[in-house]
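Trainee: Dropping the structure in here first, questions after.
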Amino acid sequence: MFRDSFLFARTIGCFGCFGSSGSRNQQSPKPYDDDTHSCDSDVTSTARGEEEEDEEEVEQKSRSKRSEEILKYRLDNGLICRHIPVRETNELIRGEDENGDKTINEYVRVCKIGSGSYGKVVLYRSTLDGQYYAIKAFHKSHLLRLRVAPSETAMSDVLREVMIMKILEHPNIVNLIEVIDDPETDHFYMVLEYVDGKWVYDGSGPPGALGEKTARKYLRDIVTGLMYLHAHDVIHGDIKPDNLLVTSSGTVKIGDFSVSQVFKDDDDQLRRSPGTPVFTAPECCLVSGITYSGRAADTWAVGVTLYCMILGQYPFLADTLQDTYDKIVNNPLIIPDGLNPLLRDLIEGLLCKDPSQRMTLKNVSEHPWVIGEDGHVPEYFCWCKRNAASKIEEGEANGISETSDPN
């Protein structure tokens, strides 16, 4: 049932229009195929007038510009949470090795592992460290021609994704290793860590979804990674199993930041959700112009993902996109009888239609079902916290107190 609804979801635009190929070659290595982009599916799009379109264009431009300005400031001032900065390479050498395999600088092509409307994802092996990497390959001219919003091209999405990934480093987030952008060529590459396991979706079809044990393990990783993003003022915007990759050791990593936004001063208000329709929060399905909390919308998407992992189907899905949105907004949540009461409570809390009453990720991390036998979800002591702590310790060692008066 789940796989049937999954395939249907692709046909109505829930996955296919986001740059994914819509199919997977099961014989190929499992890719980190996050070369996706979402089309804005507004349930009132047919009723919008020119004035509303202009207002949305201004808002879209303002939101994206705000994110880019914040990111540029953080990068320019070294406000990043990475122990090792992303390498930036401005020279591209394309060729072949002695076996006739194509090469990009130090990387030797192995096979194509994904494709999308923006470009393709190819598995490469580094001749320097012998490791495998997933490289997203783009043509800059194509990105500049491809319009994704009234005032934005696909190049804006890709550059914003790069900037976001440059400031982040976490074990539950796909890591950006290098960016190759030679101004003398039309090629642009993102070198990412290769996740050699599977998608969260794999194995989630009949006859029994994932089961509580696996779903709990995956959820803990998802919550840990997303809490880190929110703590660093990043809204993912498209949390769904397709963007959650599982390593061979079972660790979940969040990928695809192509529609993500950043905020500051605790102001996470957004308009026009860019995410996948069946994972869209009710407040994002309402008449355009209404703002919503990006963090609360991300949390709803976590709830839909958990529902999928546990029950093997979507909580709200209809025959058309319009009807799907109507169900998300108006239909009651249906949870089968006999489900673990603690799990039922968690799903109901995550999929609360009122965002002000919806569970926060902190609530989720402390929920009895999530704690289970594994204990509380550990707080990740990230690089910027470690760096700040070391500076405080260094200051104390030098006799400088945070509260000391320099005068």
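A Cβ is built for glycine as well, from the same backbone N, Cα and C atoms used for every other residue.
Dumping what Swiss-Prot says about this protein:
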- 107-370: domain 'Protein kinase' (DOMAIN)
- Ile113, Gly114, Ser115, Gly116, Ser117, Tyr118, Gly119, Lys120, Val121, Lys136: ATP binding site (BINDING)
- Lys136 to Ala: Abolishes autophosphorylation (MUTAGEN)
- Thr153 to Ala: Abolishes activity (MUTAGEN)
- Asp238: active site, proton acceptor (ACT_SITE)
- Ser260 to Asp: Abolishes activity (MUTAGEN)
Trainee: Looking only at Cβ atoms, how many others are within 10 Å of the one on Val121 (ATP binding site)?
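Mentor: Summing over all protein chains shown, Val121 (ATP binding site) has 23 other Cβ atoms within 10 Å.
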Trainee: Of the recorded positions listed here (Ile113, Ser115, Ser117, Val121, Asp238), which is spatially closest to Ser260 (mutagenesis position) when Cα positions are compared?
Mentor: Asp238
Trainee: Within 10 Å of Lys136 (mutagenesis position) (Cα to Cα), which of the recorded positions Ser115, Ser117, Gly119, Val121, Asp238 do you find?
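Mentor: Final answer, ordered: Ser115, Gly119, Val121.
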Trainee: If you draw a 10 Å sphere around the Cβ of Ser115 (ATP binding site), how many other Cβ atoms fall inside it, taking every protein chain shown into account?
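Mentor: Ser115 (ATP binding site) is surrounded by 19 other Cβ atoms within 10 Å.
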Trainee: Of all the recorded positions given, Ser117, Ser260, which residue's CB has the most CB neighbours within 10 A?
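Mentor: Result for the most crowded candidate: Ser260.
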Trainee: Where does Gly119 (ATP binding site) sit in the DSSP three-state scheme?
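Mentor: In three-state terms, Gly119 (ATP binding site) counts as strand.
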Trainee: Of all the Cα pairs drawn from Ile113, Gly114, Ser115, Gly116, Ser117, Tyr118, Gly119, Lys120, Val121, Lys136, the residues the record ties to ATP, which distance is largest, in Å?
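Mentor: That value is 14 Å for the farthest Cα pair.
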Trainee: Whole-number answer please: how many Å between the C-alpha atoms of Val121 (ATP binding site) and Asp238 (active site, proton acceptor)?
Mentor: 19
Trainee: At the Cα level, what's the spacing in Å between Thr153 (mutagenesis position) and Ser117 (ATP binding site), rounded?
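Mentor: Each residue's Cα considered, Thr153 (mutagenesis position) and Ser117 (ATP binding site) end up 12 Å apart.
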Trainee: If one measures from the C-alpha of Ser117 (ATP binding site) to the C-alpha of the residue listed as 'active site, proton acceptor', what distance in angstrom results, rounded to a whole number?
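Mentor: Cα to Cα, Ser117 (ATP binding site) and the residue listed as 'active site, proton acceptor' are separated by 17 Å.
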